[in-house]
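Notes for the one structure printed next.
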Amino acid sequence: MEALIPVINKLQDVFNTVGADIIQLPQIVVVGTQSSGKSSVLESLVGRDLLPRGTGIVTRRPLILQLVHVSQEDKRKTTGEENGVEAEEWGKFLHTKNKLYTDFDEIRQEIENETERISGNNKGVSPEPIHLKIFSPNVVNLTLVDLPGMTKVPVGDQPKDIELQIRELILRFISNPNSIILAVTAANTDMATSEALKISREVDPDGRRTLAVITKLDLMDAGTDAMDVLMGRVIPVKLGIIGVVNRSQLDINNKKSVTDSIRDEYAFLQKKYPSLANRNGTKYLARTLNRLLMHHIRDCLPELKTRINVLAAQYQSLLNSYGEPVDDKSATLLQLITKFATEYCNTIEGTAKYIETSELCGGARICYIFHETFGRTLESVDPLGGLNTIDILTAIRNATGPRPALFVPEVSFELLVKRQIKRLEEPSLRCVELVHEEMQRIIQHCSNYSTQELLRFPKLHDAIVEVVTCLLRKRLPVTNEMVHNLVAIELAYINTKHPDFADACGLMNNNIEEQRRNRLARELPSAVSRDKSSKVPSALAPASQEPSPAASAEADGKLIQDSRRETKNVASGGGGVGDGVQEPTTGNWRGMLKTSKAEELLAEEKSKPIPIMPASPQKGHAVNLLDVPVPVARKLSAREQRDCEVIERLIKSYFLIVRKNIQDSVPKAVMHFLVNHVKDTLQSELVGQLYKSSLLDDLLTESEDMAQRRKEAADMLKALQGASQIIAEIRETHLW
């Protein structure tokens, strides 16, 4: 047991440097009602008169008292400074820094002064603790907490809810699972009414860390004793019940020493409780508390060891990120540049050490831009967006010039499809911009997660960011130009012989043929019946032949009628061809879109002159040929509908081919001219711009507080390693 005292003391000192909030050691918390003898028990354990005593409420602030065992031979006690003190026992307050107290009357007075400074001088209570450490060869290594006694009625400056405030204060200390509760109860009160045991059971229902102390054994009524209570027959306590005899107020007034009090206590126990004398008393209480503390520490060692290891790993990682002081600046600069370039490329490739889990980044995000954002944007572009029937008809008529069109002009198709292809340029350039932005974000990602060493050198970090940003900025116009050229290439030559386009035209031809057959099935019988009704016995030719010029000249009013029909056709926008004539619409696609024989027969039938009576003067109207034709809302003729349908299908077919090409070629161009180029030239660009002897000192200048943070991390790591070593020593002792 004695061998463990210096080890436990070292452990306590080490964790005092770490901080009690980081690692909480087991401590003894004294609770009880007001004037039950809590402070007297503490004084007996310390062996000195150091706590304020009196009637009523005396302890008005929590007192954290740490007892530190020192050897008898060590007469000169120092604090690590030049000044020391020649004494066997001394105390030190946390709020007075390094000031030492050898007179325990001064310690008691300082406690009173510090209490009044915070709590006032009229029985006020404060939750702010007083920290006191006592060094003595007469104590074992214990940490004790003296708390204000529980009360019911407020007095002096105490608030109305003083009972609730003190209760919450006590619960805050005893709720710590690493604490041992010392429940103090006066022997001259009923054990069943003990407030200390009641509040202890609230946080420790199993009684695994509660020790009962019975005070004032010498003040019981004549003829009674505490034998049943001390034996645990009234209320059993798992850790035991220990009786003690405190000094009375008369003994204190007479300056009776603690040593004399302990001697008289032993004599009293031998006389009144001879069978229990060796298991009661202040000395036995001290040994029991020490044993409980040791076992409690043993139970907490695994958790303490784990927490120390976690903290040590954190501070080791932090210290590594701070790095060692730079000796070879040239090698350090080259190493940092190379590491950044490698991490940047690895982030793009997806092999980086630190992989983001909350969102896509690096190469994965670039892939998403190519195949999701850019792909969906292109697919959302309507092949016929911005075109209507009037636009198509106008383009067809403008492409024919002054000549009537026999076929749909190919130039009208090219004009319209180029207009649609041009719409693919804007989303393509936007794709380049998104990839450029993502490569900018990769710079920050590498700085924050991958190469934390750069945080040591803020100027180097800024310089690297500037060089990479400039490199990306230089590649942006080149990439945009290439993407622009890809669209321009598609606009430069409309390849109507493209295999996919020919296949589409073949499918379209089959569809149109089917529609024509359906239309012919409806119109051919009516044309034949009309031909039979218009025959003259011997004057007209067969219906299958065209009328001769002589026959046309003989028809009454034919010239006037033809002129009127032409005029009417021009005014109605028929393109110089009669509405009823079904002309082939192949233009330069004759081999793709063919006219059936049946349709040619129907065209011949419709081209035959139909005798018409001379126009009535009252129904005629004048036509001004100098007027500019204006669009007229009307129903499209069959030919116009067919021409628009053909152009729309051809535009859609060719647009889909071009869109597929753009969707495939733009990501390739971006990868070659931007992404891969930056990957290949990044390190050489960084070395060329930054690896210069004139820039070494400036770039490798650490931030002002880096040295201080490195020292603090090293000190904390050393303290944690010392604590880990002490725990290992405790485990190796025979006690465990």
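Using N, Cα and C of the backbone, Cβ positions are placed for all residues, glycine too.
Annotated features in Swiss-Prot:
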- 32-40, 215-221, 246-249: GTP binding site (BINDING)
- 22-302: domain 'Dynamin-type G' (DOMAIN)
- 644-735: domain 'GED' (DOMAIN)
- Cys345 to Ala: No effect on S-nitrosylation (MUTAGEN)
- Glu490 to Arg: Impairs homodimerization and formation of higher order oligomers (MUTAGEN)
- Lys568 to Arg: Some loss of sumoylation in B domain. Complete loss of sumoylation in B domain; when associated with R-532; R-535 and R-558 (MUTAGEN)
- Lys597 to Arg: Some loss of sumoylation in the GED domain; Complete loss of sumoylation in the GED domain; when associated with R-594; R-606 and R-608 (MUTAGEN)
- Ser616 to Ala: Loss of activity. Little effect on mitochondrial morphology. Translocated to mitochondria (MUTAGEN)
- Cys644 to Ala: Abolishes S-nitrosylation. Reduced dimerization and no enhancement of GTPase activity (MUTAGEN)
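This view paints the features noted in Swiss-Prot onto the structure.
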{"residue": "Gly32", "record": "GTP binding site", "Cβ within 10 Å": "27"}
{"residue": "Ser35", "record": "GTP binding site", "Cβ within 10 Å": "16"}
{"residue": "Lys38", "record": "GTP binding site", "Cβ within 10 Å": "27"}
{"residue": "Thr215", "record": "GTP binding site", "Cβ within 10 Å": "23"}
{"residue": "Asp218", "record": "GTP binding site", "Cβ within 10 Å": "15"}
{"residue": "Asp221", "record": "GTP binding site", "Cβ within 10 Å": "7"}
{"residue": "Ser248", "record": "GTP binding site", "Cβ within 10 Å": "15"}
{"residue": "Cys345", "record": "mutagenesis position", "Cβ within 10 Å": "20"}
{"residue": "Glu490", "record": "mutagenesis position", "Cβ within 10 Å": "23"}
{"residue": "Cys644", "record": "mutagenesis position", "Cβ within 10 Å": "20"}
Worksheet item: How many of the residues that make up the domain 'GED' (644-735) does DSSP mark as helix, as strand and as coil?
Response: 80 helix, 0 strand, 12 coil
Worksheet item: Asp218 (GTP binding site) to Cys345 (mutagenesis position): how many Å between their Cα atoms?
Response: 83
Worksheet entry | Between Ser248 (GTP binding site) and Cys345 (mutagenesis position): CA-CA distance (Å) | 81
Worksheet item: Taking the domain 'GED' (644-735) alone, what is its mean pLDDT?
Response: 85
Worksheet item: Cα-Cα separation of Ser248 (GTP binding site) and Cys644 (mutagenesis position), in Å?
Response: 117
Worksheet item: What three-state class does DSSP give Cys345 (mutagenesis position)?
Response: helix
Response to the item:
One should report the C-alpha separation between Asp221 (GTP binding site) and Cys644 (mutagenesis position), rounded to whole angstrom, as 120
Discussion item. For the C-alpha pair, I'd like the distance in angstrom between Ser35 (GTP binding site) and Glu490 (mutagenesis position), rounded off.
Written reply: 99
Worksheet entry | Cα separation, Glu490 (mutagenesis position) to Lys38 (GTP binding site) (Å, whole number) | 95
